[in-house]
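Enquirer: Have a look at the structure that comes next, please.
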Amino acid sequence: MKTRSSDAEGDSRGKMIAPVGEGNGGRKRKLVQSNEQKNDIQREEDGRAKRRIVQSSDQKNGKILRGIRGCVSPRCSAQTYQSRFSWYEQDIWTYISRFLDGKSLVKLGATNKWFYKIAMEDTVWRFACLRDLQVPVPFPVSSTWIKIYASAFDGSHSYLFRQKEKHIDWMRIGAFVLDSRTSLLTESLSGRLKFPREGTIERMLQSSGSCLINDIKSGIWIADLQLVRCPVCDLSTCDGTMQTLDARHIELFLSEGYKDGSWDYNLIGSHKLQKNASAACGAIFDLKHLKESSYSGILNLKSWTGESNDSQPKAVIAPHAVAVHTRLQENEGILVKYHTMKAGTDGDIVSIRISQQLL
């Protein structure tokens, strides 16, 4: 009779008993791990689904949620510090230069080559010249406007080139325009202008104290009032003086004929008044604009000659006329002379002088 233990041993020989660690316990751990992975996947899917639901609901409500991102601001560079405004805008500086006087334009041109190009523009100097001379309309010229400006505002006058030793003082009157090629010269400003009859200049002066001259160069003219010593004698003791209304074309000082002395003044007429003269007067009128110049205030002596006891020389300028007036002390009379200068033998008249000298 076999015991149960032997039966058990026999049974144990026919069957393999699985280890404790690799049996049911191992399968349980695998099942747990697979279940955890499934749960993790499910949670991720549920999270994505919830995020999609939140995003869709936010989009419906008009909200846009953005996450945290890195800074994408541009890094500072040399170009970042450069201003977009350019100091070298030609149109801007051309406009600015219209408000500068001659000295300021020269200083601007001395800054650098770029500003020199701007400052040397002929249109800039034309504007400056017309502005400072207060002449509204430009005329065709043969010289550059920068040279014209310099000759008009550098302090030059006709007695710097001729009879320099006779000159005492001068005063700039201004600029006016002669465009009709015919002018009326007169020594009388009291009452209405006396229009001279036809004839020689001497006859016109004797009859009316005025004369007409033709072939005047059209354009801008500059007028000065000159005070010079007695032109008759060379005595150092003579204290006689002569007043001269000196008018010239704006380009006269730039002409070679004037600078080399080949152009000179010629006496075209004179008028002697052998009685006490209350004032020394002289005027130049453009014949085409005579009527409007007469009513511009020139013939209204009280408006510009000062008080009756004022003996200082006075002058007035109009767009197409110029006049001078100086009150005189008691005298024996006055000698008025008319000079003109031509641009060559048969050229146009480029300068006019009306001078008064006490007898």
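The backbone N, Cα and C atoms fix where each Cβ goes, and this holds for glycine too.
Just so you know, the substitutions we noted aren't modelled in this structure.
I grabbed these lines from Swiss-Prot:
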DOMAIN    82-128  domain 'F-box'
MUTAGEN   I96 to S  Loss of interaction with SKP1A; when associated with S-100 and A-101
MUTAGEN   L100 to S  Loss of interaction with SKP1A; when associated with S-96 and A-101
MUTAGEN   D101 to A  Loss of interaction with SKP1A; when associated with S-96 and S-100
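Quick one: how deep are these features, and who are their neighbours?
Expert: DSSP assigns I96 (mutagenesis position) to a helix in the three-state reduction.
Every protein chain shown contributes to the tally, and the Cβ of L100 (mutagenesis position) ends up with 15 other Cβ atoms within 10 Å.
In the three-state DSSP scheme, D101 (mutagenesis position) falls into the coil class. Within 10 Å of the C-beta of D101 (mutagenesis position) there are 12 other C-beta atoms, taking all protein chains into account.
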Enquirer: Could you tell me the mean pLDDT the prediction assigns to the domain 'F-box' (82-128)?
Expert: 84
